[in-house]
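Visitor: Sending over a structure as structure tokens; questions will come in a sec.
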Amino acid sequence: MPRTRNIGALCTLPEDTTHSGRPRRGVQRSYISRMAEPAPANMNDPLLLPLRMNTPGLSLVQILLGYMSWLTYLACFLRTQTQQVFLNTCRCKLFCQKVMEKMGLLVLCVFGFWMFSMHLPSKVEVWQDDSINGPLQSLRMYQEKVRHHTGEIQDLRGSMNQLIAKLQKMEAISDEQKMAQKIMKMIQGDYIEKPDFALKSIGASIDFEHTSATYNHDKARSYWNWIRLWNYAQPPDVILEPNVTPGNCWAFASDRGQVTIRLAQKVYLSNITLQHIPKTISLSGSPDTAPKDIVIYGLESLPREEVFLGAFQFQPENVIQMFQLQNLPPRSFAAVKVKISSNWGNPRFTCMYRVRVHGSVTPPKDSHLEPLS
């Protein structure tokens, strides 16, 4: 086939009278002819690219423009060859022509992207000047400071947690101290806010004629060369003093006894308080020497008449117990007798630590008695 032959003549197909009743339009043939005109004269010669790829000194934009020009010529060549091959045997020339155009554009885009990606540098190098180095150095220093301050904050947080733990321990110790002070107040009886008319320091005393004998045990005596020197047993008036410590008590034999207390002055009686040490500080560890069943009598000076005021039971679990008198006659008394009927299990002796008597020197408000002269 001669090289100068028109491509339009080669691609002309006989008219298909079976599918359409009219011949193909000449516009399509002329359009195909125009598309084939830019083809080179000699198709077998190698293609000569308009740009040199490895020319030194060219920028990236110039290289890309050269690649695009080369790809454009390559796409035109491929499209022309494809049209010559397929359009001579294809009846749907217009459809095939559009398909070839789309395929050519797609191939062009894919090939261009591939070439662009192949010639991109594997690592982008950033040229830094003095205007960039300064802020970057400042940023690094700021990061180091932030990291350092973060460590300091964590250390401060740990120290704060330790301080909180110490404060909690101090609060616990303070609570324990408050509890100990409360216990001491309970032992000393400071929480009972009533006047004690049986207190020795204000004039109260013991009527020894109407009081049981003191219990004398061999261990409460001291001997030197088998000669008795001193009896360490406490007298009955120890129950009128506020010093309540282990051993500082009045003991009488067996589980029955009594003590008569002369009050500092005549009193309209209302309450009586008994106190004993807790078993936790007792040397024996048992409250068996504490009194149990108690009867209270009021005594007048002349004549000495006993008036029943009440009967109670002392519980050793509560070291201080205040009892409300059951019988409150409308008169005053100069003395009080405390009668012990039993203790909490010790058959040899019973201990009494402190007895307090409460009331008022004036008649109660609900009575219509005359004040004492």
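First residue shown is number 1, and so on along the chain.
Glycine residues also receive a Cβ, built from the backbone N, Cα and C atoms like all the rest.
Copied straight from Swiss-Prot:
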{"type": "MUTAGEN", "residues": "Gly112 to Arg", "note": "Corresponds to R-114 variant associated with SPGF16 in human. Impairs nuclear inner membrane location, expressed in the cytosol with some protein aggregation near the nuclear envelope"}
{"type": "MUTAGEN", "residues": "Met160 to Lys", "note": "Corresponds to variant K-162 associated with SPGF16 in human. Increases interaction with DNAJB13. Impairs nuclear inner membrane location, expressed in the cytosol with some protein aggregation near the nuclear envelope"}
{"type": "DOMAIN", "residues": "204-362", "note": "domain 'SUN'"}
{"type": "MUTAGEN", "residues": "Val259 to Met", "note": "Corresponds to M-261 variant associated with SPGF16 in human. Decreases protein solubility, impairs nuclear inner membrane location and decreases interaction with DNAJB13"}
{"type": "MUTAGEN", "residues": "Thr273 to Met", "note": "Corresponds to M-275 variant associated with SPGF16 in human. Impairs nuclear inner membrane location and decreases interaction with DNAJB13"}
{"type": "MUTAGEN", "residues": "Asn346 to Ile", "note": "Corresponds to I-348 variant associated with SPGF16 in human. Impairs nuclear inner membrane location and increases interaction with DNAJB13"}
{"type": "MUTAGEN", "residues": "Arg354 to Cys", "note": "Corresponds to C-356 variant associated with SPGF16 in human. Impairs nuclear inner membrane location and decreases interaction with DNAJB13"}
Visitor: Do me a favour and check the Cα-Cα span between Arg354 (mutagenesis position) and Thr273 (mutagenesis position); whole Å is fine.
Guide: 8
Visitor: In which DSSP state, out of helix, strand and coil, do we find Arg354 (mutagenesis position)?
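Guide: Once the DSSP labels are grouped into three classes, Arg354 (mutagenesis position) ends up as strand.
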Visitor: Which whole-number value in Å describes the distance between the Cα atoms of Val259 (mutagenesis position) and Thr273 (mutagenesis position)?
Guide: 14
Visitor: Any same-chain residues 6+ apart from Asn346 (mutagenesis position) with CB under 8 Å of its CB? Would you list them in sequence order, or say none?
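Guide: Spatial neighbours, sequence-distant, of Asn346 (mutagenesis position): Asp255, Asp288, Thr289.
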Visitor: Out of Met160, Val259, which of the mutagenesis positions has the smallest number of neighbouring Cβ atoms within 10 Å?
Guide: Met160
